[in-house]
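Here the structure is laid out as structure tokens; the discussion comes afterwards.
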Amino acid sequence: MDEASCRFPEWVSSKIIDYYAEQNIKALFDWQIDVLNEARQFEDQHLIFSAPTSAGKSIVAELLSWKVASTGRKVLFVLPYISVAREKLHQIQRCWRRDDISVCGFIGPQASNPNEWLGAVCTIEKAASLTNRALSEDWFEEIGMIVVDEMHMVFDSSRGAHIEHMLSKVLLWNQSALEKVRIIGMSATIPELYRIGKWLDGAKVFEARFRPIVLQNHIVIGSELRKSGDNKVLREFSEDPLILLTEESFRRNSQTLVMISSKLDAEKTALNIASRFHEINKTDSSLLEILKERANGLLFIKHGLERNGCKDRNVMSTLAWGVAYHHAGLTMEERECIELGFREKNIVILVATSTLASGVNLPAERVLIKAQPRGPSALTSLNYRQMVGRAGRTGHATRGETYLLIKKCDRDAVLKIIETPIDQGVLTRKRDAERTNLSRFILEGICTGLTTTRSQIHDLCKLLLFNSENLQLSDIAIEMLLRNSFISQDENDDQLSPTQLGRAAIASSLPPEASLAIFEDLNSASRAIALDTELHMLYLVTPINVSVWQECDWHHLFSIFSKLPSDHKRIAKLVGVSEKFILDQLQGRRNDKLLQIHIRFFSALALFDLISEMSIYEVSHKYRIPRGCLQTLQSQSATYAAMIVAFCLRLGWTYLKALLDGFATRLLFGVRSELSELVAIEGIDGQRARILHERGVTCLSHLSACDSSKLAHFLTLAVPYSSSNSNDGLGEWLFGEPRMRVDVAARTLKERARKVLIRRVQELGISVELPKFEENEENIQESCDSGLPDSCEGMEDELEEKENIVKMEEMTKSVTEMSLTDNTISFKSEDDLFKKEIKVEEDEVFIKKEIDEDEEEIVEETVIECLETSLLKLKASTDEVFLRRLSQTFSPIGRSRSILNNSLLEDSFDRPVPRSSIPILNFITPKRESPTPYFEDSFDRPIPGSLPISSSRRKSVLTNIANLDSSRRESINSNASDNNSFDVFVTPPTKSAKEEKRRIAVKHPRVGNIIYSPLTSSPVIKHPKLEINHFYLKDVCHDHNAWNLWTKSSTSTSSCSIRVSDDYTGIAIRTDAGNTFIPLLETFGGEPSPASKYFESFSKCIIPLNTRLEFLKTLAVTVEMYISSMEDAFLIFEKFGIKIFRLKVVRIAAYLNNVIDVEQEENSNFLPILMDRYSILDPEIRKTCSSSLHKAAVEVYSLKPIFEKMCCSGASLQLEMESCQTVLNIFYSGIVFDQALCNSFIYKIRKQIENLEENIWRLAYGKFNIHSSNEVANVLFYRLGLIYPETSGCKPKLRHLPTNKLILEQMNTQHPIVGKILEYRQIQHTLTQCLMPLAKFIGRIHCWFEMCTSTGRILTSVPNLQNVPKRISSDGMSARQLFIANSENLLIGADYKQLELRVLAHLSNDSNLVNLITSDRDLFEELSIQWNFPRDAVKQLCYGLIYGMGAKSLSELTRMSIEDAEKMLKAFFAMFPGVRSYINETKEKVCKEEPISTIIGRRTIIKASGIGEERARIERVAVNYTIQGSASEIFKTAIVDIESKIKEFGAQIVLTIHDEVLVECPEIHVAAASESIENCMQNALSHLLRVPMRVSMKTGRSWADLK
């Protein structure tokens, strides 16, 4: 290297320098340093620089752009070709992500939100479109730099206009912008370099001559070899110089590129070279020796081509000799295989068309150029320099040689071309209409708002590079745009504005002239479109000017046309295709006007076969189109389809847009429409989509409105059972995504569908913004009070207005047909037990509340009340809840479901339990005509949806209810304060005199079954009670006297309740001194809500924040504290530093009493449900809540009463409350976390991931998205042709084959890439799901815990430490090394040995199993010897049994045959018959709906609903409940005892994971503390157990070092 190298500038980040060092770039050249220094010195100027190929231009632009991106401004990289853009995207992403700078690609159909990236890599057209978008959407000022690679493309006759127009708009923007956009342009061959610099506002121009490897250029004229620029003949060839030069290259093992002008010539040349090598091999075996070195690589390439369906004999025959050809006639997959083979140096000679020189980065030591001075691909000066630049690239070759082969007759013409300066070559080249036609450029300027007058347009045109050519044409272009209604002009002034057609043209990236043709095409089609097949719609999205048919074989096309079905021929006639024209073509008669229509139709036929999932090779053979050209047609049509859809959308052609929407994706991927909408949602593959489709979830609206529990159930049907799912509650429920809970997966899918759905609806102009409910809360109240029809009037108008735009039925799954003429409203319950007809006036649509309250009916009152409550809750709900409740609130009249039975009441009442155990309390309503509503003897039949007293409460039951006379009815209200509570679900009484007169009547009493308490074994019967509410919220922080009085009174209280407000501004608290709200902000300006009879108006807080906090901290230590859930306790500590030491958790109590189901999404906000159930507060109070302050106060009021109503004495409740306090103390303690080591791990893992990526791509013969399961499946099963496991349970013919861990582990021996993908996924998962979330923690991690789980086990949640891996990679890194003890302390790890198995032994009382466990021998080892199976397989069986594993699952997990797995199962149950008996007994209880219980008596009833797999799953849940539940009770007892015993040693529990406890203890007390911990764990509930517990004790400095 003849130029000294220098280190990087000091302003470059060390992370970026490290990246380049890994790429073997450890220093910069002098010229690069000079450019960087000048660029930094003149930051306000644009920069244009030129340097030879391989001199290092890209790194200069990358460093400058990185500097801009690091300041938060966006950078655009503009590259000419998709292949080089993809390569640049991956490289920039790998580099910049080290500095946490996001980079995305605008290359294919994908797009990205501008808020999600700082760097964008674009093709030329995408960059032009992106800048238009930025200007239109007013975020252009966020762009700081535009880097144009291959700047010479600005002179290109077809695409250069895009660059010129884009940069001209930037120049105009910069004239008035405060923060300018900087332009960086570079290329090895920039014509008129200084002219470009002058054009770009006097940009700094830099031209370097340095090239690391000096080229040796040669010219071969005829058979004579000369050095370029020298007439001396160096050598004369006796045969074809090209063949001899390639043979010479092959013998010296030197890779060679041969550049040919045409595809046909490239194939012919490659075949000639291969034939030559074959002939030589007959007499000289030296070539064969060279090939032997590459035999494996060439064989691998051959297999790769075959797996991609390549049947081209020419490709295979040339490949056998290390020769290949590369042109656009090959498919993309074939080209990628060949490119990879050349990069890996397995292919020695590559013959390619000249487009490869600029489109693909494939350097070589020697480049041969076969000159063609004439024809469509004639050699140019610029093209020549691009091709010779491929020789001698740094890092790929040690020398560079070029040979230009010229026929003697073409000598003068070719020499003239290569000796012509590129500047002159550009100036003499003819420019096409795209360059001179300014209509598109001017229209873009007007649509983006850059120009609004003719003078501004002239100013913009002056900024063009070729302004002298264009200025005179600008007025002509403006007139054309005006004439064709693309723009309009104000009559009073010169203002120009875009029309709808103009905006549509720009939005769809269509030139104005093309827009007119497309407008006419679509307009005529919309009047007569055939919908019996997709062919006509596909024809409309097929490009008008199709150029993939090189030469049409009309004989063959006529044969195809004559065999078309009748519906296709009808469409052909509709679009203008005729048999007569084809016959005319056969006879040589031309008609150019109709030619394009016919070519377009046959192209549509080919595309129709492609989206019907016919292979590209079959379609290519059927229509005789080169497969590469067919792929080009497919890609162009996908792009064109997206443009057409955007065009229709902008024009407001909603129906046509709806018909054509989706074709872009289908054309791109070649799929049928059946599942396209569901598969478009991330996380859904073909298997999941088919299950959802079969269950009625056929579109996004169904998915978003589907009940979460149902959706979770569907996922369990779609995903094969795995034993790991039951251990921690996690599974691979979403395709290609990390393991998660099934309910989380269901909610995730709903959320994704909801977002897409709402975005689509909003795009149609229909507002679904929730704040409107919040802003008009009073109006909602009033409309609910006066009747719902008034509140819906506006909505009906809006729907009527939008009738011609969109169908709302599919969006909401609710707004369906409404009959406004029926004068009868019919209510039906689900089981159709009761019916009630209520007469209403003809103009009424919904149930109304009568003005005369004396004649109100309880059913109306209840419904209206529920509607009001639902609407009030609606304003604070998510959009998802909005969609669901909109559907349920405005249900159509006359449906088969009752309003009382739909989900309006789901927010107020628990999920019903089996009807067999539910006593029903029926509300009876007098006829509307009755003048005596309270004492009428004649009553209608009970209304449906009678409100049940749920047996899930397990507390009270209603027995022998007889008809009550008026006095008895009055006594119910008068006894509302009686201590003998009698729970009746009626509307709570209010202070209104009229409301006091209301009565209830009960008819046809039913006697309910006696229900046993979950905490005791005796039946519980209580009397109903209506609690009188005394609620008032007062402000004690506005005055010192009020504060002192309240604190003094509260200090003497024995208990209190607290609740964090939703906006975290403070805490609502209830003590004996009353209800109040304590703001915990430094400044609190008061609550603007007006005072009412329930809420005092809050004014500015004058009590110091420290005073407020100190009192609350003191109170939390001294009194018993009732809280809603553990999350509240965690929040109170994190937000305000308040610790609670005497805990009562309402959610735990509700769960123990089976009032809520922890698996149900609806129970996440359970307090309103419980408040309604136990009549804690008048709903009127909750309805008047106008802020989060009020809501918190209302909820805190209910905590203690709810807890006391639910709780009976019992060991289970006591244990849960004690363990909750212990877990809370663990949260307070936290565990020490080594953040520095974590960051070090992240850095190392990212390097490993990059290396793995390169290895995987190399093994796959091309790059692909490793994160995409679809692309992984495509590579494994199609590109590489691996065999899908037969035991996977999935049909190999499905489009999207699963590639989960289980499948890949079964395929691991087929190919090395499988193991690499598994390793990549494991490391990537550790990085993204473990290390990166943990990296933000400093000091100690205070982990949240989930106590309310279906099995009772304790789970970690925020952050989730449940699955911190023991080992990250093979070099010994472990994530558990990050969790350490403080200095002078050690960690003690105590882990139960076979806890679940020991519990099973106790519960089953199987003597053999009890004896084995009691003997303290290695159970698994002994069983392994007895059964002659591996120990690991035996262990899997024993634990799998607990989780309900069958023979098939066991065989998949242990990789044994199903027969062997069945033998193991039979051997296990034969040896331990008591286990089988216990499992059968538990299943029998489920069938009889009898309670099942844990060791200390926690009971529940699980109903065996469903058949087949669903029933088996429920039975497994029941068995799991008893075993896991009992295990959790042992573990909770142990940690409670441990906490009390280790205090004397100064030790504390810092973490619990599964059955393991981590204790941090001073090193001097480790031995004593370990002994105490072991005793506590071994003796936990030992008096109830038949088998002993055994514990593994370990100590160490970190979690990973425990020994």
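Note that Cβ sites are derived from N, Cα and C of the backbone, with glycine treated the same way.
Just the original residues are modelled here, none of the noted substitutions.
What Swiss-Prot lists as ATP binding site is Ala51, Pro52, Thr53, Ser54, Ala55, Gly56, Lys57, Ser58, and the listing cites sequence analysis. If you look up Swiss-Prot, you'll see 38-208 marked as domain 'Helicase ATP-binding', on the strength of sequence analysis. What Swiss-Prot lists as domain 'Helicase C-terminal' is 283-434. According to Swiss-Prot, the experimentally introduced change Pro1359 to Ser is described as follows: Loss of sequences surrounding G-quadruplex (G4) DNA sites.
The two recorded residues, Pro52 (ATP binding site) and Pro1359 (mutagenesis position), have Cα atoms 52 Å apart. Apart from Ala51, Pro52, Thr53, Ser54, Ala55, Gly56, Lys57, Ser58, the residues listed for ATP, the same chain places the Cβ atoms of Ala188, Ala208, Arg211 within 8 Å of the centroid of those Cβ atoms. Distance between Cα atoms for Ser54 (ATP binding site) and Pro1359 (mutagenesis position): 48 Å, as a whole number.
On the backbone, the CA of Ala55 (ATP binding site) and the CA of Pro1359 (mutagenesis position) stand 48 Å apart. Candidate recorded positions: Pro52, Pro1359. Fewest other C-beta atoms within 10 angstroms, Pro1359. Cβ-based neighbour count (10 Å, all protein chains) for Lys57 (ATP binding site) stands at 21. Gly56 (ATP binding site) sits 45 Å from Pro1359 (mutagenesis position), taking the Cα positions as reference. Lys57 (ATP binding site) and Pro1359 (mutagenesis position) have their C-alpha atoms 45 Å apart, to the nearest angstrom. Sequence-distant neighbours of Ala51 (ATP binding site) (same chain, 6+ residues apart, CB-CB distance under 8 A): Trp31, Lys57, Met186, Ala188, Glu207, Ala208, Arg209, Phe210. In the predicted model, residues of the domain 'Helicase C-terminal' (283-434) average a pLDDT of 77. Contacts of Ser58 (ATP binding site) defined by a Cβ separation under 8 A and a same-chain sequence distance of 6+ are given as Lys88, Asp149, Met186, in order along the sequence. It is 50 Å from the Cα atom of Thr53 (ATP binding site) to that of Pro1359 (mutagenesis position).
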